[in-house]
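Going by Swiss-Prot, these are the annotated features:
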DOMAIN    332-395  domain 'bZIP'
MUTAGEN   Cys14 to Ala  Greatly reduced JNK2- or adenovirus E1A-mediated transactivation. Abolishes adenovirus 2 E1A-mediated transactivation; when associated with A-51; A-53 and G-101
MUTAGEN   Asp22 to Lys  No effect on binding adenovirus 2 E1A. Abolishes ATF7-mediated E1A responsiveness
MUTAGEN   His27 to Asn  No effect on binding adenovirus 2 E1A. Abolishes ATF7-mediated E1A responsiveness
MUTAGEN   Met33 to Asp  Severely reduced TAF12-induced transcriptional activity; when associated with S-35
MUTAGEN   Leu35 to Ser  Severely reduced TAF12-induced transcriptional activity; when associated with D-33
MUTAGEN   Thr51 to Asp  Completely abolishes MAPK9- and adenovirus E1A-mediated transactivation; when associated with D-53
MUTAGEN   Thr101 to Gly  Some reduction in transactivation but, completely abolishes MAPK9-mediated activation. Abolishes MAPK9-mediated and greatly reduces adenovirus E1A-mediated transactivation; when associated with A-51 and A-53. Abolishes adenovirus 2 E1A-mediated transactivation; when associated with A-14; A-51 and A-53
MUTAGEN   Lys107 to Arg  Abolishes sumoylation. Exclusive nucleoplasmic location. Increase in binding the E-selectin promoter
Amino acid sequence: MGDDRPFVCNAPGCGQRFTNEDHLAVHKHKHEMTLKFGPARTDSVIIADQTPTPTRFLKNCEEVGLFNELASSFEHEFKKAADEDEKKAAAGPLDMSLPSTPDIKIKEEEPVEVDSSPPDSPASSPCSPPLKEKEVTPKPVLISTPTPTIVRPGSLPLHLGYDPLHPTLPSPTSVITQAPPSNRQMGSPTGSLPLVMHLANGQTMPVLPGPPVQMPSVISLARPVSMVPNIPGIPGPPVNSSGSISPSGHPIPSEAKMRLKATLTHQVSSINGGCGMVVGTASTMVTARPEQSQILIQHPDAPSPAQPQVSPAQPTPSTGGRRRRTVDEDPDERRQRFLERNRAAASRCRQKRKLWVSSLEKKAEELTSQNIQLSNEVTLLRNEVAQLKQLLLAHKDCPVTALQKKTQGYLESPKESSEPTGSPAPVIQHSSATAPSNGLSVRSAAEAVATSVLTQMASQRTELSMPIQSHVIMTPQSQSAGR
């Protein structure tokens with residue numbers, strides 16, 4: 001048996017034998033073409049399936065912490081800033097602390113409100129409701145006050161000989177501090193907190209104040225001026241007739257913002273110096289004495305500070321939906337309009353059909369009258385033909401012609417005639433014997449000629465069988481009649 005099939009397959013687990021080498025080669029090729037997923041390949045590297053399914057996407061987001069950042073990024077940043085403030089509070093007294101807040105309000109005796117937003121920023125997004133701003137009576141402890149600065153991201157820096165503030169990214173937040181009199185020097189706070197700006201994309205950016213320099217006054221505010229800022233994407237608070245903010249118009253803050261406000265209030269009360277600061281997410285109010293000057297970096301398109309701005313009312317987005325609902329709720333009215341349109345179209349169609357039918361009737365009447373007229377003409381012509389036939393038959397046996405035939409036997413032979421063959425045969429002119437030669441008129445002569453011609457034509461048919469003898473008879477009366 002082994003001699004019949006000497007070629008053995010050397011594949012593991014296969015001991016088949018073949019009679020020739022070609023069969024063995026084909027068999028080995030089958031082994032090569034077979035995919036092997038058995039335990040022999042368990043020691044190899046297994047590639048993990050990373051198809052981006054929704055479940056895996058959500059799992060990755062939870063592992064990275066994206067949902068936590070979306071939910072509590074604002075609260076997390078403020079907690080971090082509050083912890084840093086508490087750690088540095090024990091180091092030394094503070095003249096003014098600036099936590100990482102988008103807006104800071106400082107109040108003194110006489111309020112002056114300054115707008116720090118462009119005039120064309122509408123209040124349309126009700127997503128982030130502003131907080132009710134609280135005003136705390138300041139307790140100045142130190143003599144030196146920091147130099148007044150108003151930071152407007154995206155605005156022009158101060159060119160006054162000192163390092164400008166660093167935030168230049170466009171953001172709807174602004175930091176405004178109090179402006180002291182122009183003769184004051186900036187005192188470097190010994191234990192001041194770092195100023196952290198919270199940007200719109202969820203990141204924080206530290207802001208370092210510049211060295212102490214003498215700041216000249218740029219804008220002198222002689223009287224209190226009030227304006228309401230309009231920050232893009234945040235609804236502005238309502239403004240009364242005097243331009244001040246009405247606290248009753250603010251919506252109820254969220255739970256996270258309430259906790260943040262409580263934390264900041266506790267921090268302000270723990271510090272025995274500086275001034276009260278309350279975060280207002282929608283507006284920024286700067287108060288100062290009327291005699292004090294203030295340096296303001298403001299948007300170049302900002303309006304004059306003497307005109308208060310009132311935030312426009314939010315448009316109601318449910319107008320189209322309400323219209324659709326009213327249409328859906330009134331199917332009878334919709335059917336009524338549909339029937340009215342159908343009736344109007346049917347009336348127009350009837351009017352067009354009437355005009356078409358009337359034009360056809362008018363054309364038919366015209367053709368009928370024309371047909372009647374033509375039929376009348378045909379009848380008249382037929383009557384005239386009948387009368388002519390009767391006249392011809394009546395003159396066939398004229399008595400004058402018969403008398404001439406009896407007396408003279410008139411016939412003209414075509415051979416002896418000087419006229420060519422086929423010409424009219426003899427012309428017989430009749431004349432009345434009783435009428436005088438000069439008494440015939442032209443009409444009577446014409447009638448006589450016509451009568452003679454008709455008589456000749458009738459006599460030619462009756463006398464063709466007779467012997468051909470032609471004689472021309474001219475009466476003397478005819479010559480006188482011809483004259």
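The backbone N, Cα and C atoms fix where each Cβ goes, glycine too.
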CB neighbours within 10 A of His27 (mutagenesis position), counting all protein chains shown, number 16
Tell me which of the mutagenesis positions Cys14, Met33 sits in the most Cβ-dense spot, judged by other Cβ atoms within 10 Å. Cys14
Just how many other Cβ atoms lie inside 10 Å of the Cβ on Thr51 (mutagenesis position)? 5
How many neighbouring Cβ atoms, not counting its own, are there within 10 Å of the Cβ of Asp22 (mutagenesis position)? 10
I'm trying to understand the geometry here, so how far is the Cα atom of Asp22 (mutagenesis position) from the Cα atom of Cys14 (mutagenesis position), in Å to the nearest whole number? 17
Using Cα positions only, nearest of the mutagenesis positions to Thr51 (mutagenesis position) (Cys14, His27, Met33): Met33
What whole-number Å value do you get for the CA-CA distance of Met33 (mutagenesis position) and Cys14 (mutagenesis position)? 15
Students should find that the Cα atoms of His27 (mutagenesis position) and Cys14 (mutagenesis position) sit apart, in Å rounded to an integer, by 10
Stretch-averaged pLDDT - the domain 'bZIP' (332-395): 94
Conformational class of Met33 (mutagenesis position) under the three-state DSSP mapping: helix
DSSP says Cys14 (mutagenesis position), in three-state terms, is coil
